[in-house]
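Notes for the one structure printed next.
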Amino acid sequence: MNGRGFLIYNGGEKMKQKMIIYDTPAGPYPARVRIALAEKNMLSSVQFVRINLWKGEHKKPEFLAKNYSGTVPVLELDDGTLIAECTAITEYIDALDGTPTLTGKTPLEKGVIHMMNKRAELELLDPVSVYFHHATPGLGPEVELYQNKEWGLRQRDKALHGMHYFDTVLRERPYVAGDSFSMADITVIAGLIFAAIVKLQVPEECEALRAWYKRMQQRPSVKKLLEIRSKSS
């Protein structure tokens, strides 16, 4: 649809909902929501407001009033409702058209997707993030007020173990949570994007993971995201 908004379904009745997303275009966590929006053909309908993490804008009172955790992305609806956390935002946008494609349709699909999505966070994406913030310059000394290099390096090793785990998974099936692309795939993609930023290479022996990621990079939603990252970096 044209304009800044989506047609959503409320008891079978179509309603228009305007949305703002606060993020940073090059961010791996915002990448999760941007890929999901592209998969749902909603990317061009959202108003994006850039938050400069390197200047610490996510720690300022005006942003903390929107998200106590001080993280991006954050979704703001036209009634003032604020939704933070990538999984929650993805759940919301996936259900807007009444036909969820990323978070599962059946209880079984939902359970497996959420399990694998959480594993992608715990075993790959979040450890890479900790490595970035603690064992590299991160966002710079004005933002990174406390660093524990030893902890960061341990999390780097955890991320590498996570890559081996997902390689094992992808030797058995085409996608992270089964036979179709889902939110769990998006989270692994974000983890590998972040790994590339911090120059943490996928091990050569993880052939299935490497082949899967090469295939995912050809997916239109991921291609679009990588173009956005390239222009904003």
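In case you wondered, yes, glycine gets a Cβ from its N, Cα and C as well.
Where a substitution is noted, the model still shows the residue that was there originally.
Summarising the annotation, Swiss-Prot assigns glutathione binding site to Tyr29, His58, Val72, Glu85, Cys86, His133. Sequence-distant neighbours of Glu85 (glutathione binding site) (same chain, 6+ apart, CB under 8 A from its CB) do not exist here.
Sequence annotations record features per position, and here Swiss-Prot assigns domain 'GST N-terminal' to 17-101.
Note on the domain 'GST C-terminal' (106-233): mean pLDDT across this stretch is 96. The domain 'GST C-terminal' feature in Swiss-Prot is assigned to 106-233.
According to DSSP, Gly27 (mutagenesis position) sits in a coil region rather than a helix or strand. Around the Cβ of Gly27 (mutagenesis position), a 10 Å sphere holds 22 further Cβ atoms from the protein chains shown. As a published mutagenesis entry, Gly27 to Cys, Phe or Ser appears in Swiss-Prot alongside the note: Loss of enzyme activity.
Listed in Swiss-Prot is the mutagenesis experiment Gly27 to Ala, annotated as follows: Reduced enzyme activity.
For the mutagenesis of Ser129 to Ala, Swiss-Prot gives this note: Reduced enzyme activity. The structure shown keeps the original residue. In the three-state DSSP reading, Ser129 (mutagenesis position) counts as helix. Counting only same-chain residues six or more apart in sequence, the Cβ atoms lying under 8 angstroms from the Cβ of Ser129 (mutagenesis position) belong to Pro28, Tyr29, Phe194.
Around the Cβ of His133 (mutagenesis position), the number of neighbouring Cβ atoms within 10 Å comes to 19. For the mutagenesis experiment His133 to Ala, the note given by Swiss-Prot reads: Loss of enzyme activity.
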Show which residues of the chain containing His58 (glutathione binding site), separated from it by at least 6 in sequence, have their CB under 8 Å from its CB.
Ile51, Gly70, Thr71, Val72
Give the distance between the Cα atoms of His133 (mutagenesis position) and Gly27 (mutagenesis position), rounded to the nearest whole Å.
13
Please work out the number of neighbouring Cβ atoms within 10 Å of the Cβ of Cys86 (glutathione binding site), leaving out its own Cβ.
25
Which residue counts does DSSP give the domain 'GST N-terminal' (17-101) for helix, strand and coil?
35 helix, 17 strand, 33 coil
